[in-house]
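Reading through the structure tokens given below for one structure.
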Amino acid sequence: METTLAKTPEKRQVVFLAILLLLWEAGSEAIRYSIPEETESGYLVAHLAKDLGFRVGELATRRARIHHRGNKELLQLDVETGNLLLKEKPDREALCGATEPCVLHFQIILENPVQFFQTELQLTDINDHSPEFPDTEMLLKIQESTQPATVFLLKAAQDSDIGSNAVQNYTVSPNLHFHVVTLSRSDGRKYPELVLDRALDREEQPELTLILTALDGGAPPKSGTTTVRIEVVDINDNAPEFVQSLYSVEVPENSPLDALVVTVSARDLDAGIHGNVAYSLFQGGGGPQPFVIDEITGEIRLKGALDFEATSYYTMEIVATDSGGLSGKCTVAIQVLDVNDNAPKLTISSLTSSIPENAPEAVVAVFSVSDPDSGDNGRMVCSIQNELPFLLKPTFENYYTLAAEGPLDREIREEYNITIIVSDLGTPRLTTQHTITVQVVDINDNAPAFTQTSYTMFVHENNNPALHIGTISATDSDSGSNAHITYSLLPPHDLQLSLASLVSINADNGQLFALRAMDYEALQAFEFHVVARDGGSPALSSQALVRVVVLDDNDNAPFILYPMQNASAPCTELLPRAAEPGYLVTKVVAVDSDSGQNAWLSFQLLKATEPGLFSVWAHNGEVRTTRLLSERDVPKHRLLLLVKDNGEPPRSASVTLHVLLVDGFSQPYLPLPEVQHDSSQDEDMLTLYLVIALASVSSLFLLSVLLFVGVRLCRRVREASLGACSVPEGHFSGHLVDVSGMGTLSQSYQYEVCLSGDSGTTDFKFLNHYSQ
């Protein structure tokens, strides 16, 4: 049915109402925003919801959308906050070229109910382009007879910027013969002319080189330079003159390449080689043009395709130069004629591929039609099939809404293929078709169901970040978007658990990933809930419990608590030479932060100064002697012990133990727990020890008395003769017996030795302490 050709009175009323709506919309002022070009993406252009008079969130409720004219989508609308943001960095020169002002039109489309707002974005120019000359060098041939104040045409620099940021001034390097003046064309573009100040003398200087500089009006200004090379030639006193100063021509946009556009003609009154004229296109600041000129005949032909929709009018200057360097110019104005070479374009702004069967007059699509041609070539009509229960409703400015006539019945038909036909009124007519498939679906009455009520997943500590540890799966009995399930994590009940830093879930397939390496020593397990939510409206959801168990890895080496390793003061253990086999020298104490078999420690003696003298118990770290010490054993021993855990692979730590053999060191002897003592043998040994102790005490007492008397006598003799007793000097070995008879103890201490006859042990006990 064609909406523009309605015949019945009812359709006339619809058309009349549509025209009123179009007039109302056209009369409403568009909201205009302005930003500088090259503004970074993400820039906040405006709070659109506030400017349109809506509350925050109302744009999302009404399913607001933004539609751009053209292919560039520079803006994006955050419907939740109502903010209008830049989607990408805009380039004014790429979007508008030399057009000023640069205004981009777009529409804000709201559904439920449908409403349109005309909005414009103006891009202001910034000085982001430097002037550029078309050539790095310009050659001028000037006769030596040229009079001062003669003007020579120079090629203008091109600057993509506009306004004050475009080229504003030209300067030339200091010289004695020329200065440059800056002039304006009818379109406002600046161009330079070189003015002769002082007559040239070819015999004095046959060639000059000048630097021409173009400056724009930016702050700070940008510049571009080119070299002007001047050849001084013999006299040529007539410049070429064109038959017409202005050539106007019309060219259809579908003209083939190399088609003749126009022929220009110039003549030179000079004779000989000075009368030969060469034609060339004078490149101004407007950029390259799709034309080429024959330098001999003056024929201007088409070298590139024309497009009325892109550029409808060209203006260029033709320069005729004789062999003496004199030149003349004319202007060629070319009007491009439009032909019907563009089919209508249909742009879908909003599309709903499925409609609930209970939705009355549901909107299926909002679209716009456009045709860049002009006149009847750009006028369009739009229609759909007659037998379908859908209507096309024109809104404004070539916008249409495709909606259902009333509630649909899924049981009668669950799918519709709607073909939208758009035709222009040109000759011949060009047509565009677009087919939309609409599904009629049930309402959302089934919540997602997990395959398990709870999930347990295991991950080894020290895992790689982004490791896939498992998959959560749910199904939904609905169809279409109602069955599209998205997964998300619920905040944990334990506020101390930073779940967002531990795991993440793929919203589409439920795959769980560990975001960082787990540490069993810090966290052994944690729980959280996963939500599966379908895409219905309103959405239905369900939850499942997930428990992640961290498995311990052997990532901690044993740590030795004792003996402490200190390079400045190494640990030294004292061992009496009279120690029996199995004597406890020391005990190595170590811990492991891991758990299970990764924390089971074993001890091993790797290296010793005297192999076979010491041994270490593998499970408790006790270092004991394995035999009796002899006089041949060195006094200092160095033991290297290894502490190893039971992990895979095992980790270990080593400790160095220094053992010093000493004489007369009294320390309780700790027997091996395995040794079984014979009670009768202990009683015999006890009696023997008692006898030896009494004899030793008596001998020491007698020796002490004798020494005391000898010392007293020596003092008396010394006092009588010299008044002093000389003491021999020299080093006494530390292992020699003390001649005072006091042993290794100081003279100020004595100990009472007691043997218990009924204790059943041979250990000595130190009971009383006496001071002399």
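Yeah, the Cβs are placed from backbone N, Cα and C, and that goes for glycine too.
Just the original residues are modelled here, none of the noted substitutions.
DSSP places the residues of the domain 'Cadherin 1' (31-133) in helix, strand and coil in these numbers: 14 helix, 42 strand, 47 coil. Per Swiss-Prot, the feature domain 'Cadherin 1' maps to 31-133.
Here Swiss-Prot flags 134-242 as domain 'Cadherin 2'.
Per Swiss-Prot, domain 'Cadherin 3' is recorded for 243-346, and the stated evidence type is sequence analysis.
For the domain 'Cadherin 4' (347-450), residue counts in helix, strand and coil come to 4 helix, 54 strand, 46 coil, using DSSP. As annotated by Swiss-Prot, domain 'Cadherin 4' applies to 347-450.
For H67 (mutagenesis position), the same-chain residues that are 6 or more apart in sequence and have a Cβ closer than 8 Å to its Cβ are F106, Q107, I109, T347, S349, S368. Listed in Swiss-Prot is the mutagenesis experiment H67 to V, annotated as follows: Changed homophilic interaction, being unable to interact with the wild-type protein but able to bind itself;when associated with D-69 and R-368.
For the mutagenesis result R69 to D, the note given in Swiss-Prot is Changed homophilic interaction, being unable to interact with the wild-type protein but able to bind itself;when associated with V-67 and R-368.
Among the mutagenesis experiments that Swiss-Prot reports, K141 to E is described with the note: No effect on homophilic interaction. Changed homophilic interaction, being unable to interact with the wild-type protein but able to bind itself; when associated with R-323. Around K141 (mutagenesis position), the same-chain residues six or more apart in sequence whose CB sits under 8 Å from its CB are I230, E231, V233, S323, G324, G325, listed in sequence order. Secondary structure at K141 (mutagenesis position), taken from DSSP and collapsed to helix, strand or coil, is strand.
Its Cβ placed at the centre, S145 (mutagenesis position) has 14 other Cβ atoms within 10 Å. Mutagenesis annotation in Swiss-Prot: S145 to I, described as Changed homophilic interaction, being unable to interact with the wild-type protein but able to bind itself; the structure shown retains the original residue.
Recorded in Swiss-Prot as a mutagenesis result, R185 to N carries the remark: No effect on homophilic interaction. Changed homophilic interaction, being unable to interact with the wild-type protein but able to bind itself; when associated with K-317. The Cβ neighbour count for R185 (mutagenesis position), using a 10 Å radius and every protein chain shown, is 15.
Taking the Cβ of E317 (mutagenesis position) as centre and 10 Å as the limit, one finds 17 other Cβ atoms among all the protein chains shown. Under its mutagenesis entries, Swiss-Prot includes E317 to K with the note: Changed homophilic interaction, being unable to interact with the wild-type protein but able to bind itself; when associated with N-185.
L326 (mutagenesis position) carries neither a helix nor a strand DSSP state and counts as coil. Where Swiss-Prot documents L326 to F as a mutagenesis experiment, the accompanying text is: No effect on homophilic interaction. Changed homophilic interaction; when associated with P-143.
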_Nearest of the mutagenesis positions (R69, S145, R185, E317) to L326 (mutagenesis position) - Cα to Cα_ = S145
*Between E317 (mutagenesis position) and S145 (mutagenesis position), how far is it from one CA atom to the other, in Å?*
27
*So which of the mutagenesis positions is most packed in, judged by how many other Cβ atoms lie within 10 Å of its Cβ, out of R69, L326?*
L326
*Length of the line joining the Cα atoms of R69 (mutagenesis position) and S145 (mutagenesis position), in Å*: 60
*To the nearest whole angstrom, what is the C-alpha distance linking S145 (mutagenesis position) and R185 (mutagenesis position)?*
29
*How many of the residues that make up the domain 'Cadherin 3' (243-346) does DSSP mark as helix, as strand and as coil?*
4 helix, 49 strand, 51 coil
*Under DSSP, the domain 'Cadherin 2' (134-242) has how many residues in helix, strand and coil?*
3 helix, 54 strand, 52 coil
